[in-house]
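Following: one structure in structure tokens, then a few remarks.
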Amino acid sequence: MTTDSVTQGVAHSVNGRLPELDFENRPSGAKLGIFDLPKLEVSVAPFTLAHIRVPGGVTTAEDHHEVREIWLVQSGSGILTLDGVRSRVRAGDTLYYESYRRHQLHNDGDSPVEIVSIWWRP
């Protein structure tokens, strides 16, 4: 972790870098790491920032929620199903989901799909 101190579980950034994530294993096999910005000594952000890692051959659980969401696909490619419509997504793509849109990603390759996800309440 790139920090100068950790006090009561709060990381203090030395050089603007956030602490390394602890990824949570999801039932689908995908991994989710959430940057908990409000717990850091930085301005409280009006959004949540996360890193999603989908290993090869894994399909995420279908998701839909009140929050709006943007995905920035960093690496890999796969098949996105958005409200029942399938399309290929790949590194460099930016995706936006309005509230309650059903979305699911299948990694049909061998390399992980890495996604930066940002979500916020409407």
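Note: Cβ is positioned from N, Cα and C throughout, glycine not excepted.
Here the original residues are kept at every noted site.
For R26 (mutagenesis position), the count of additional Cβ atoms within 10 Å of its Cβ stands at 15 [all protein chains shown]. Per Swiss-Prot, mutagenesis R26 to A is noted as: No impact on hydrazine bond formation.
What Swiss-Prot notes for the published mutagenesis of S28 to A is this: No impact on hydrazine bond formation. Taking Cβ-Cβ distances under 8 Å and a sequence separation of 6 or more, the neighbours of S28 (mutagenesis position) in its chain are V58, T59, T60, A61. Annotation note: S28 (mutagenesis position) sits in a coil segment as assigned by DSSP.
Among the mutagenesis entries in Swiss-Prot is L32 to A, noted as: No impact on hydrazine bond formation.
DSSP assigns D63 (mutagenesis position) to a strand segment in the three-state reduction. Quoting Swiss-Prot on the mutagenesis of D63 to A: Failure to catalyze hydrazine bond formation. No impact on zinc-binding ability.
Under the heading Zn(2+) binding site, Swiss-Prot lists D63, H65, E69, H103, citing experimental evidence as support.
H65 to A appears in Swiss-Prot as a published mutagenesis result, with the remark: Failure to catalyze hydrazine bond formation. Loss of zinc-binding ability.
Here Swiss-Prot describes E69 to A as a published mutagenesis experiment; the accompanying note says: Failure to catalyze hydrazine bond formation. No impact on zinc-binding ability. Annotation for E69 (mutagenesis position): spatial neighbours Y96, Y97, S117, I118, W119, criterion Cβ-Cβ under 8 Å with sequence separation of six or more. In this structure, E69 (mutagenesis position) is part of a beta strand by DSSP.
Counted within 10 Å of its Cβ, the other Cβ atoms near H103 (mutagenesis position) come to 17, all protein chains included. In Swiss-Prot, a mutagenesis experiment is listed as H103 to A, annotated with the note Failure to catalyze hydrazine bond formation. Loss of zinc-binding ability.
Secondary structure at H103 (mutagenesis position), taken from DSSP and collapsed to helix, strand or coil, is strand. With R26 (mutagenesis position) as the anchor, the candidate mutagenesis positions are L32, D63, H65, H103, and the one with the nearest CA is L32.
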